[in-house]
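Trainee: From Swiss-Prot, here are the annotated features:
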BINDING   Ser107, Ile356, Phe357, Tyr445  chloride binding site
MUTAGEN   Ser107 to Ala  Uncouples chloride transport from proton transport
MUTAGEN   Glu148 to Ala or Gln  Abolishes proton transport, but permits the transit of chloride ions. Abolishes gating, permitting continuous rapid transit of chloride ions; when associated with A-445
MUTAGEN   Glu203 to Cys, Ile, Leu or Val  Abolishes proton and chloride transport
MUTAGEN   Glu203 to Lys or Arg  Decreased proton and chloride transport
MUTAGEN   Glu203 to Ala, Gly, Gln, Ser or Thr  Abolishes proton transport, and reduces chloride transport
MUTAGEN   Glu203 to Asp or His  No effect on proton and chloride transport
MUTAGEN   Tyr445 to Phe or Trp  No effect
MUTAGEN   Tyr445 to Ala  Abolishes gating, permitting continuous rapid transit of chloride ions; when associated with A-148
MUTAGEN   Tyr445 to Leu  Alters stoichiometry of proton/chloride exchange
Amino acid sequence: MKTDTPSLETPQAARLRRRQLIRQLLERDKTPLAILFMAAVVGTLVGLAAVAFDKGVAWLQNQRMGALVHTADNYPLLLTVAFLCSAVLAMFGYFLVRKYAPEAGGSGIPEIEGALEDQRPVRWWRVLPVKFFGGLGTLGGGMVLGREGPTVQIGGNIGRMVLDIFRLKGDEARHTLLATGAAAGLAAAFNAPLAGILFIIEEMRPQFRYTLISIKAVFIGVIMSTIMYRIFNHEVALIDVGKLSDAPLNTLWLYLILGIIFGIFGPIFNKWVLGMQDLLHRVHGGNITKWVLMGGAIGGLCGLLGFVAPATSGGGFNLIPIATAGNFSMGMLVFIFVARVITTLLCFSSGAPGGIFAPMLALGTVLGTAFGMVAVELFPQYHLEAGTFAIAGMGALLAASIRAPLTGIILVLEMTDNYQLILPMIITGLGATLLAQFTGGKPLYSAILARTLAKQEAEQLARSKAASASENT
């Protein structure tokens, strides 16, 4: 009985099959692979830029404080130098923005959101230097601003720069690299890779085009930027608050109450930001000299506060562990909270190049600590720790203001390394977000973008009317 044996492939047929396979590989569209490779390039560059920005801000702050040491024996002179050093640095930042790249003012995150919707231009050749050096001036001067705004906008513009340099074509490549740079910027600012990914998916969900290629690119960019950050910095939590105790199940209702408080305060805070923008615009009226002088006055005030009451100035990273440890009395916490609300509104609403993430994290920490101290006194049977409410409050104001609870929760967990508090943080963040949504009002970045687009439309209409008038004459 015969059995069929498989025929062996001839050498000629094997060569032909290999040629066909190679031809198919060569003819395949390389765009997805090119995008992923460029995402790694973008993430690397963004990480290096974020590290340089962070080191530059720290160096300027050290130089500014070092200049005050030489005048320590003369108190009036000390206050004068403290005011002038911060005022000059702030004026430098305001001047760069107003003169060369107005779109580099403020956080920059709404600009990236507008660019993802094809509603705002990305002029990386002017935004990159202005945002970098302008942000060095304002943050180095001790203003109440965060570094995440500059790094996100710098990251998005680096994504567009890489796209233009390597001449990648197509909307998918442009959109993906822009989003990748923004996510990498946030991840490098806070050493929080997962928060960077969630920031794009959650905060920029109306603008982000979710595809397999785009999300892979964001992952790759965030990984590379975080690696760059950790090469030049320690691989530890950005904010050291120690390991806090867990929250017992019978105390979780207190975190819901804390979330309700933030849900009420968040929309009010957003209205204050927009109202302060209108007020300060009436002060300078669009005049560059008045605008720079106003910025110098605000920066000088922050410089004075940084010497007289350090907890009320700066981004707030130094304040968070001190407040969480319970080193402030209730009266001092109230003073710090009120003072930082005022300085945050003045600095951010004035159009200074800088973010608002870090100041809001500090505000949430202070308010959460105050709530925790009250809870400790009212419910001694629970054996509460005020620091756990501080951690829960950190992300709650962020959740209520920009309506990104997941980003706020994961960001705080990655920054503090207290993952055991994830359940109370979810409860606080969800309560804050839901109540803020029910009370109405737009998320902060969406409201700022809407204002920017309305102003852009008005300017375009005015130019078209002027052009029509000149043609008629």
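Just so you know, the numbers here start at 1 and follow the chain as drawn.
For all residues, glycine too, the Cβ spot is worked out from N, Cα and C.
So, quick note: what you're seeing has the original residues, none of the substitutions.
Tell me what's around each of these sites.
Mentor: Residues near Phe357 (chloride binding site) in space but far in sequence (CB under 8 A, at least 6 apart, same chain), listed by position: Gly146, Glu148, Gly149, Ala189, Phe190, Leu398, Leu411.
In the three-state DSSP classification, Ser107 (mutagenesis position) falls within coil. Long-range C-beta contacts of Ser107 (mutagenesis position), restricted to its own chain and to partners at least six residues apart, with a cutoff below 8 Å, comprise Gly149, Val152, Gln153, Phe348, Gly354, Gly355, Ile356, Tyr445, Ile448.
Glu148 (mutagenesis position) falls within a helical segment according to DSSP.
In the three-state DSSP classification, Glu203 (mutagenesis position) falls within a helix. Listed in sequence order, Ile109, Ile402, Arg403, Ala404, Thr407, Tyr445 are the same-chain residues six or more apart from Glu203 (mutagenesis position) with CB atoms under 8 A from its CB.
In three-state terms derived from DSSP, Tyr445 (mutagenesis position) belongs to a helical segment. Tyr445 (mutagenesis position) counts 23 other C-beta atoms within 10 Å of its own C-beta, drawing on all protein chains shown.
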Trainee: Beyond Ser107, Ile356, Phe357, Tyr445, what residues of that chain have CB atoms within 8 A of the centre of the chloride site's CB atoms?
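Mentor: Nearby residues not in the site list: Ile109, Gly146, Glu148, Gly149, Phe348, Gly355, Met360, Ile402, Leu444.
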Trainee: Sort Ile356 (chloride binding site) into helix, strand or coil using the DSSP assignment.
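Mentor: The three-state answer is coil.
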